[in-house]
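Trainee: In case it's useful when we look at the structure, here is the feature table from Swiss-Prot:
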- Gln118, Phe119, Trp120, Phe247, Leu248, Cys249, Val250, Ser256, Arg258, Val259, Ala260: tetradecanoyl-CoA binding site (BINDING)
- Tyr180 to Pro: Abolished glycine- and lysine-myristoyltransferase activities (MUTAGEN)
- Val181 to Leu: Reduced glycine N-myristoyltransferase activity (MUTAGEN)
- Tyr192 to Ala: Reduced glycine N-myristoyltransferase activity (MUTAGEN)
- Gly492 to Asp or Lys: Reduced activity (MUTAGEN)
Amino acid sequence: MADESETAVKPPAPPLPQMMEGNGNGHEHCSDCENEEDNSYNRGGLSPANDTGAKKKKKKQKKKKEKGSETDSAQDQPVKMNSLPAERIQEIQKAIELFSVGQGPAKTMEEASKRSYQFWDTQPVPKLGEVVNTHGPVEPDKDNIRQEPYTLPQGFTWDALDLGDRGVLKELYTLLNENYVEDDDNMFRFDYSPEFLLWALRPPGWLPQWHCGVRVVSSRKLVGFISAIPANIHIYDTEKKMVEINFLCVHKKLRSKRVAPVLIREITRRVHLEGIFQAVYTAGVVLPKPVGTCRYWHRSLNPRKLIEVKFSHLSRNMTMQRTMKLYRLPETPKTAGLRPMETKDIPVVHQLLTRYLKQFHLTPVMSQEEVEHWFYPQENIIDTFVVENANGEVTDFLSFYTLPSTIMNHPTHKSLKAAYSFYNVHTQTPLLDLMSDALVLAKMKGFDVFNALDLMENKTFLEKLKFGIGDGNLQYYLYNWKCPSMGAEKVGLVLQ
């Protein structure tokens, strides 16, 4: 953890879910459909971070005591209004809506234990308080799958997005850039580049029907999106074909139309049509039922800028000069033989990754083709560096992907460039040295902050390399699969 001599780093808020919905037909990167108004779906964390040496922020508001069970939205609250004047009815409706939105999604198990989950109670997932000791599907695979698309609200239509069309790709970029994940203080918003979206959405095995858009019939404007990508997942002793669902996004002006649940039902249906009935997804909120919980940590690379944009703040008794000195890094990496990954390295990187991941309980199982897709360097998307020894053997590698955030309402700075730790495999080079070099490389490439989850072996280097702990958790979930929960150190899966 950071000590009081360090800056307090605002951590990116963890990924919110994009969820599955509809009669067990679905897969996701989960969304909190229990709270339709809170329709932002986090991937990598946007909120500024805490650290132990700085005074923690006071919570914006104390929660109001709630009577009875909670409801999913204002629309679900029955209120007798027949005899009230129109103005009074409007006031009551606004109050109900504000109360519902103000509750927000549960960020902790304690908060979640006080909620009712009317949507998730209908899905093949374990209940929050359930103790799971078995392994296997919650319900059997379905034989009878709906053939027709789900019905959208009047005036909207489905459209499978052709991301090979630059114009369509730009439309998706614009939708996400203007309506996707923001931090709790509305200071930062993820800025997925068009090239990043192609990397994230078109891995080997991608299907065009899984790039599921919603358009306005009259104007053809893109106002909603959800996606699925295939993934082979190893969970304890079982390997399953699953999907990851991501980028659930609904235009801000349509969030009262209940479009998100229909998107989730529809992507679920389309995935089931391909014979896939399990999913893995992550969420920054607590839903039934996490299989693992991780925390984001953040390492300042450009502390002056991070402080100026209020991503971080000066810890007490610290000056800007002392802070910059604290986070200063070497000019160049120190590991001999460290170089960018090349095409010839793909087989050995695949081999190293496969062998390394065997020690964890939740991991991807990648083909050589998938390793090429996810790890071969692409500028401003993915960086991978290998360590080649004196005998010409590749013994280790490090990797991080690029996900900037737009800085909103700042007179000088417009973008925050963040690196996210991906997979780091060591056999000869100490992991601490490998990750120290990762920080140096990220700094050389102009990144402002380096983010990492405390999964796999990451806890062994986070404090030593002056990472500050974030202020939110990232939950991992499995859809239609029961298994015991695991500690963060046994999670070996990183989702973009």
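Along the chain as shown, the residues are counted starting at 1.
Cβ atoms are placed via backbone N, Cα and C, with glycine included.
Modelled residues match the original; the substitutions are not represented.
Locate each feature and note its surroundings.
Mentor: Take the CB of Val181 (mutagenesis position) and look out to 10 A: across all protein chains shown you find 25 other CB atoms.
Within its own chain, Tyr192 (mutagenesis position) has Tyr173, Leu176, Asn177, Tyr180, Ala200, Phe247, Leu403 as residues 6 or more apart in sequence whose C-beta sits under 8 angstroms from its own.
Long-range neighbours of Gly492 (mutagenesis position) (same chain, six or more residues apart, CB within less than 8 Å of its CB): Leu357, Gln359, Phe360, His361, Leu362, Thr363, Pro364, Leu455, Met456.
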Trainee: Distance between Gln118 (tetradecanoyl-CoA binding site) and Val181 (mutagenesis position) at the Cα atoms, whole Å?
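Mentor: The separation of the Cα atoms works out to 24 Å.
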Trainee: Using DSSP and collapsing to three states, where does Leu248 (tetradecanoyl-CoA binding site) fall: helix, strand or coil?
Mentor: strand
Trainee: Please give me the CB contact count at 10 A for Gln118 (tetradecanoyl-CoA binding site), counting all chains in the structure.
Mentor: 14
Trainee: List nothing but the one residue from Trp120, Tyr180 whose Cβ has the fewest other Cβ atoms within 10 Å; the candidates are the recorded positions.
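Mentor: It is Tyr180 that, of the recorded positions Trp120, Tyr180, has the fewest other Cβ atoms within 10 Å.
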